[in-house]
Each structure stands twice: as structure tokens, then as C-alpha cells.
Amino acid sequence: MPVITLPDGSQRHYDHAVSPMDVALDIGPGLAKACIAGRVNGELVDACDLIENDAQLSIITAKDEEGLEIIRHSCAHLLGHAIKQLWPHTKMAIGPVIDNGFYYDVDLDRTLTQEDVEALEKRMHELAEKNYDVIKKKVSWHEARETFANRGESYKVSILDENIAHDDKPGLYFHEEYVDMCRGPHVPNMRFCHHFKLMKTAGAYWRGDSNNKMLQRIYGTAWADKKALNAYLQRLEEAAKRDHRKIGKQLDLYHMQEEAPGMVFWHNDGWTIFRELEVFVRSKLKEYQYQEVKGPFMMDRVLWEKTGHWDNYKDAMFTTSSENREYCIKPMNCPGHVQIFNQGLKSYRDLPLRMAEFGSCHRNEPSGSLHGLMRVRGFTQDDAHIFCTEEQIRDEVNGCIRLVYDMYSTFGFEKIVVKLSTRPEKRIGSDEMWDRAEADLAVALEENNIPFEYQLGEGAFYGPKIEFTLYDCLDRAWQCGTVQLDFSLPSRLSASYVGEDNERKVPVMIHRAILGSMERFIGILTEEFAGFFPTWLAPVQVVIMNITDSQSEYVNELTQKLSNAGIRVKADLRNEKIGFKIREHTLRRVPYMLVCGDKEVESGKVAVRTRRGKDLGSMDVNEVIEKLQQEIRSRSLKQLEE
């Protein structure tokens, strides 16, 4: 007879098997009404699943993260229910949960229009408002296959044939006349699935293979209540205003074009931001004692075969040939850095050796995945590799962690989630090697009192890694930084040093990137600041404007003076009204506008305005220069008088 232990340590004794819903009802009708699922001995189960033995039980509600994920998954099934009613010949493929929502890939003999999506969402609401029960049945593999074969669901049959063992018992979930297959759990009743919205459609190949049929992917978002849904939609609206592609065009930062998909054409102002970011990173490299190097753009395929990249990464690599030799354009910098390390005999006294590069890399990303600066084919990594002894690993990883937090704080990013990615199925190196590498990273994080979670199986094929995900002002996650141990690549490329015992040893290699892709990070910053870059990063920091022609000479003198002081400044001497000039440069997000009239010429001062519309009044020119230099030098996120 099961004894159920609840999270508060209390126990309930039963003389028969019980479900999480039974226990919730036993505790109280309010909890039963809120019960979505249960966690039994750490495993999520449906509210109706029976517990036959002693167990630890937590009741999952919409307030739990798992509860929200279940709601989203059930909304995907609701979408399937609705689309089969509207277009009965639709074939259903897969419908997983994603960040903030769900999607379903469908095979439909018509291209869905916006009107179709609206009709589909309306039908989903009509069905959800019926508050029908979702019925779960565990059936044999053969019964599941027969069920979907009879319904013409060829994609579900394919999943059963290729992904589910014949002795398994798949879970079928019945939404009235509609049936879907899933590991679950799902909501017990559709009253939990009232707060959703369909967002967009896109194309997607079956199983992600371009050789397969193109399906239609329908994206949706779902939340536990109306307030949360509306808040999310408002964040999306704000995100659209901050879209770096839109702002990049408004501020003339860069452009992309069809002749070079995924490659950035940097304009002067955008390249100014890029170079200023490089200056900042270089200052940190000097502070943390890195040396900067530059490797070639492409190397012989033979080298990439030695590293293991060719076997694991060749589909993402661009290749070319010359004089009967095949070359790979580098997708990453690490093999080149090992070649530099290998030049000349190294001693243990030379370690740690910290080698950094602004490496120009190229990856053959699918054209459909390209997205402005966020997903490109040609990008620059703020990449570094540290060669060290095993005894130095902990100190070096600690240094990397400090550098990550040091740099992110400069941009105002405070919420950082850390994950430790462990060995994937497809990997190089021994299990003992992976055990040691994973333990070293975990200990370094623990010593820095940094909370982290494991991502099982998500490491790179050559070593485990720490991933740093920062959250922006809209609470969107951006995975940028990595610190990754590699016990394999140096030995593959014959890297060695002479140890204290005068024997040759293989160094440990630590891969380290903080901003990740410079292009992507500029995209993130553009959206984080909505184009209002902090003064130190702004392409033009000051515009000096005249009111009439009589102040032109004074404006030119001031422009030269500020430029000599290291400030990026422009003069606007156009024969336009001063209000027009101020509005134009405000729209260009120029941090400071200095206005010069006859009064300013006579007094040797300037009238200072910020792009936020704040009038700082008349100020001495030297005082303005001194304050701006301090703001720029300190890389402050705030402007004067803020």
C-alpha cells in the first residue's frame, strides 16, 4: 500500500494505488482544481497516472515552470485538434514546446494565409472553452501504429517505426475525436489552455533534412493567465521597436544583400562601434595578460581531419581548392592557435600561455536561419585559447569567469545564467578524460559561488564547457560566453611542453569566448540600448550646431578642439532651423548636441542638450570636454546629470 511523502515532509497512507489528482483532492478541492500533473520521485507524470508504491510526490500547478511547459505542450495538441477540424486531410508531424510557446509542423495541401491562422486560432479558442477532459491511454506499439495508419498520419507512423521500440507502450492523448502521441504529461482538462496566441508560420523540412518534404510550421505562445500573455505580447511589441535590423537601417550602421547572404557590409558608423568594441576587449586582454595573434583564414583539409572537425563539422564548413589541394575556410580559431603554440620549444615555465584573436570565421549556416547580425555566415570571434598544465586549470578557469563578469557588467548585464554542458554521445576522447574535465569546471564554478545547472549531453565533441547566458532588458536570453576544457585537441596536433621532470607533456587547452560573435553582440547591444548606445560606444558622440551663419567659425573651432580631445564630433552648419537639426540628431541617437548662438560665441560657452531632451544649460567648453572625457574613459552607461 503506497505511502505518499509530500514536499513538506508530511505523509499520506493509502490502501490502494492513487494518482496525483487523487492526492491533490485528498488535500483539498482547491489544489485538485489547480493540479496539472505530478512529480513522482523526480519524474513528471500525468495527473491520472497511478502510483502503486511508496513515493515522493509534488503536485504541479500552473504556477510551476513545469506546469507552464505542460500547458504549452497541450496547446500544441489543441492546435492539432483545431487544424484537423478545419482541414481534415492535414498530416501532423511534430509539435514540441519551445521558449515561450510551442509549434507544430504540418503537411497541408494549401499554404496557410494570415486569414487561415486567424481562423485556426479562433477554432482553438472555441475548443478550449468547452473545457473538455484530455484522456490518456497507454497502448502497445502495434495498436499505436494501427491507430495512426488508419488515420493516414504517415509522419506519426514514421516516428513509431524509426524512434520507438516495439516493446514500448506509447502514450496516446485524446482530445475528443482527435488523437495525438506523446511522452507527456499533458493537462487533464482544457480549462488550463485558454491563454494563447498563434504568432507566425514558416517552412521546415521534415526531420530538419533538406532532402525531405518541406512542411509548414505554425508557431504559438501560451501562458498560465491572461496577464502573463498580455505582458509577453507587450514585450514582443517593444522588441519589434528595438529590432536591430530596423535600427541598423535608421542609424546607417550596416546592410546585408542577396549577393553575400549572411555577410555584413559595415558602414562607417557601424564599423566605428565594432572598432570601439575591439578597443574595449583589447584593454581587457592586456589587463588579464593575454597575447594577441592572427591566424590564416583557411588551412589544408588534412589539418581539419587531424583535429576531428572534418568528421564532426564538415557540413558547416566552406571549402575551396587550389593546385590539387583542398582547403577549409576556418569555422573556428583553435587549430590555428595550436599551430602557433607549436612554433618553438615550450617549457612549463612558459605556461599558462593565453592566446587571443579577433578571428574572422565562416560557417555554412542554412539560408533560412540567417537573421540580421544575430545569425550570420561570416563573423568575428573574440576568441582565446589558454595552454596550461593540469595543476593550473582551476586558476585559469577562475580567471576566465572573472573576465566574463567584468566585461558583461560594463554593458549593464546583471542577470547571467550559467550552465555546465557535459559529454555528448558523439565525442572524441576517453571517459576518464571527460570525467576529469567536467569535474574541473564544476569545482571552478563552486569556488566562485556561482550557481549553475547541468546540460547533460550538450558539450562540444572535444570537451565539456561552461555557458554564460545573459538576459537583456526584455528578459530575453542570449548565450554568448563559453569556457571549455579540451584534453584532446593539443594531443591530436602534437602540442607539447617540457615539464619539470624534463619529460614532454601535452598541455591542457581552454577555449574561451566572452562576447561570442562580435557581430551578434553588436546586434544584442543595439536592441538592449534601442540604438541609444552609451557615449563611449556611440558612433558620433557630439554634434555641434550653429543657429545662423555668424557662428560657423566658432562651431568649426569647437569641433576641432573636441576632436583633438579624442571625442567623436561632427559639425552641422546646414542652413536649417535649429529645431529641425535637434530633432534630426535626436532621432540619430547622438548623445550630446551643443548649440551655438551669438550669446555662446560672446561668452565662449555652449548650450548643452542630451538626446533624451534634457537641457543642461550653458556650460564652459573646457568643462564639457572634461566631463565627456571622463564619461567616455569610464565607459559609463549614464549621461551627464543622470
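Glycine residues also receive a Cβ, built from the backbone N, Cα and C atoms like all the rest.
Feature annotations, courtesy of Swiss-Prot:
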DOMAIN    1-61  domain 'TGS'
BINDING   246-249, 342-349, 489-503, 547-549, 575-586, 595-600, Arg609, Asp615  mRNA binding site
BINDING   His309, Arg325, Tyr348, Arg349  tRNA(Thr) binding site
BINDING   313-317, Arg363, Arg375, Tyr462, Gln484, 547-549, 575-583, Arg589, 595-600, Arg609  tRNA binding site
MUTAGEN   His337 to Ala  KI for BN increases 12-fold, no change in aminoacylation activity, supports growth in the presence of BN
MUTAGEN   Arg363 to Ala  700-fold decrease in kcat for Thr activation, 1000-fold decrease in kcat of aminoacylation, no change in KM
MUTAGEN   Gln479 to Ala  Wild-type Thr activation and aminoacylation
MUTAGEN   Leu489 to Trp  KI for BN increases 1500-fold, no change in aminoacylation activity, supports growth in the presence of BN
MUTAGEN   Leu489 to Met  Confers resistance to borrelidin (BN); KM for L-thr is unchanged, KM for ATP increases to 163 uM, KI for BN increases to 7.8 nM, supports growth in the presence of BN
MUTAGEN   His511 to Ala or Asn  Does not complement a deletion strain, has dominant lethal effect in presence of wild-type gene, probably due to repression of the wild-type gene
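For His309 (tRNA(Thr) binding site), the nearest neighbour among the listed binding-site residues (Ser491, Val498, Phe580, Arg609), judged by C-alpha distance, is Ser491.
Using a 10 Å Cα-Cα cut-off around Gln484 (tRNA binding site), the recorded positions Leu345, Tyr348, Ser491, His511 reduce to His511. Arg349 (tRNA(Thr) binding site) and Tyr313 (tRNA binding site) have their C-alpha atoms 35 Å apart, to the nearest angstrom.
Here the binding residues for tRNA(Thr) are His309, Arg325, Tyr348, Arg349. Their largest Cα to Cα distance works out to 38 Å. DSSP classifies His511 (mutagenesis position) as strand under the three-state reduction. For Asn575 (tRNA binding site), the same-chain residues that are 6 or more apart in sequence and have a Cβ closer than 8 Å to its Cβ are Asp549.
In this structure, Phe580 is the one among the binding-site residues Tyr313, Tyr348, Phe580 with the smallest number of other Cβ atoms inside 10 Å of its Cβ. The most crowded of the recorded positions listed here (Lys246, Arg325, His337) is His337, judged by how many other CB atoms sit within 10 Å of its own CB.
For Asp615 (mRNA binding site) paired with Gln479 (mutagenesis position), the C-alpha to C-alpha distance reads 39 Å. Highest local Cβ density among the binding-site residues His309, Arg349 belongs to His309, counted as other Cβ atoms within 10 Å over all protein chains shown.
The distance from the Cα of Ser491 (mRNA binding site) to the Cα of His337 (mutagenesis position) comes to 13 Å. Put simply, of the recorded positions Tyr313, His337, Arg363, Gln479, His511, the one whose Cα is nearest the Cα of Val595 (mRNA binding site) is Gln479. Around Thr548 (mRNA binding site), the C-beta neighbours below 8 angstroms that are at least 6 residues distant in the chain are Gly597, Asp598.
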